[in-house]
Amino acid sequence: MPAARPAGAGVGLVDRYGRRATDMRLSLTDKCNLRCTYCMPAEGLEWLSKQAVMSASEIVRIVGIGVGRLGVRELRLTGGEPLVRHDLVDIIAELRRNHPELPISMTTNGVGLAKKVAPLKAAGLTRINVSLDSLHEETFTKLTRRPFLDQVLAGVDAAWAAGLGPVKLNAVLMRGINDAEAPSLLAWAVERGYELRFIEQMPLDADHGWTRRNMITAAEIRDLLSTDFVLTPDPRARDGAPAERFEVRRRVAGSGAGLGPVLGTVGIIASVTEPFCSDCRRTRITAEGRIMSCLFSREEFDLLVLLRSGASDDDLARRWQDAMWLKPKAHGMDHVGLDAPDFVQPDRSMSAIGG
C-alpha cells in the first residue's frame, strides 16, 4: 500500500511522482442515449438513481473547491451524455458566474445538440467535443446501435456556427467496421475546419470484450491516413495534452516536394500503445462524486458521502489531495502498457466513469 500523503506535499493536486493535476473531468450523469459497442452493452445497463448522482449545487461546490483551493485551471463536463441532464444549462451558468475566466468545455455524442447550442453558449460554455465515428448511416448505426447520425452532424455544424470552437471530433476506429473510413473522415473534417482526433479503443467497454489484437493502433492509424495525406508533427508544445497532433497536407503525386498546403490538424490519442501517463494532469470525478485519479483505477475515493455528511471545504480538499497523491505511475498500475499480462480491466465502463 503506498504511503499516505505527507504533510509537506504542498498545495494543489500533486501525486507522489511529481505530477500536478490542473485539468478536471467531471461526469454529470451515467445515462446515455446511444449504446456504442466499445462502451456500453446493447441492453440491460442499470442507471444510477437520482439520489446517487451529484446535484447541481454539489457539482458547483466541488468545482469551486477544485478551482479556488486546489489549482484546477480547466474543466471538462462529461457523461454518460451530459445533454440528457435537464439542468445542464443552469449548472454551466452557475459555474460561469463563479469562475468567469475558467475554460469550460464539454464532451457530447451530439444527439440533440443543435437545439441546445444557443443556450449552452449563452450560459458560458467555452468549447465542445463531439464523438463521431462514421459519416455513413449504416456504419454509424452499427457502432452506436441508434440511427441518429443526422442529429449528430447537425449538432456539429450548429456548435461551429455558434462559436464553440475549435470544434473537436473524437473517433474510435474499429477493425473491419470503420477503419477504412479514416482518410475520408479526416478529409471531411479538415474541409470544414474541425479538428479530428482518432482514439485507440481502450478496455473500458461494459461487455469486457476488448482485446489488444482487435484494436486499431496509433501506428495503424497513421498508416491508414498516409494513403491520402502527409502528417508532420505539430510544432506547438503538447503541454500534457492526450493527443499527439499533426499538421495535415494532401499527398500530391508527381515530382517535387509532394506536399500541398496545410489543411488543418489531426490528433491521435494512443492511450494503449504510446501512453502519456508521465505527463498526465487530469483528475476525474464520477457522476456519484467519486474521485478517480486515472481512467483505469480500481480504487475510488468518495467525496459525495463526505460532502453530504457536513464536511467543510477544507475536509473535502484534503480528501481530494489524499486521493490524488495515490495516483498510480501508469494506467492504474505501476507499469506501462494495457496489454501487460497482469492488467485487470476496471469494473466501470467509460460511460460510468466519464470520458
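Note that Cβ sites are derived from N, Cα and C of the backbone, with glycine treated the same way.
In the three-state DSSP classification, R284 (GTP binding site) falls within a strand. All protein chains included, R284 (GTP binding site) registers 23 other Cβ atoms within 10 Å of its own Cβ. Under the heading GTP binding site, Swiss-Prot lists R25, R76, T107, K168, R282, T283, R284.
Residues or ranges marked as [4Fe-4S] cluster 1 binding site in Swiss-Prot (evidence: sequence analysis): C32, C36, C39. Under DSSP, C36 ([4Fe-4S] cluster 1 binding site) is assigned to coil, being neither helix nor strand in the three-state scheme.
Feature annotation from Swiss-Prot assigns [4Fe-4S] cluster 2 binding site to C277, C280, C294; the stated evidence is sequence analysis. Reduced to three states, the DSSP call for C294 ([4Fe-4S] cluster 2 binding site) is coil. Residue density at C294 ([4Fe-4S] cluster 2 binding site): 22 other Cβ atoms are found within 10 A of its Cβ, drawing on all protein chains shown.
According to Swiss-Prot, the domain 'Radical SAM core' annotation covers 16-242. Confidence in the domain 'Radical SAM core' (16-242), given as mean pLDDT, stands at 93.
Record note (Swiss-Prot) on the mutagenesis of Y38 to A, P or S: Loss of activity.
According to Swiss-Prot, the mutagenesis experiment C39 to S carries this note: Loss of activity. Summarising the environment of C39 (mutagenesis position), the number of other Cβ atoms within 10 Å of its Cβ, over all protein chains shown, is 25.
What Swiss-Prot notes for the published mutagenesis of C277 to S is this: Loss of activity. The number of other Cβ atoms within 10 Å of the Cβ belonging to C277 (mutagenesis position), over all protein chains shown, comes to 18.
Looking at Swiss-Prot, you'll find the mutagenesis C280 to S noted as follows: Loss of activity. Still able to assemble an Fe-S cluster; when associated with S-36. Counting only same-chain residues at least 6 apart in sequence, those with a Cβ under 8 Å from the Cβ of C280 (mutagenesis position) are R19, A21, G240, C294, K327.
Note on R25 (GTP binding site): other Cβ atoms within 10 Å of its Cβ, all shown chains, come to 22.
Taking the C-alpha positions, the distance from C277 (mutagenesis position) to C36 ([4Fe-4S] cluster 1 binding site) comes to 26 Å.
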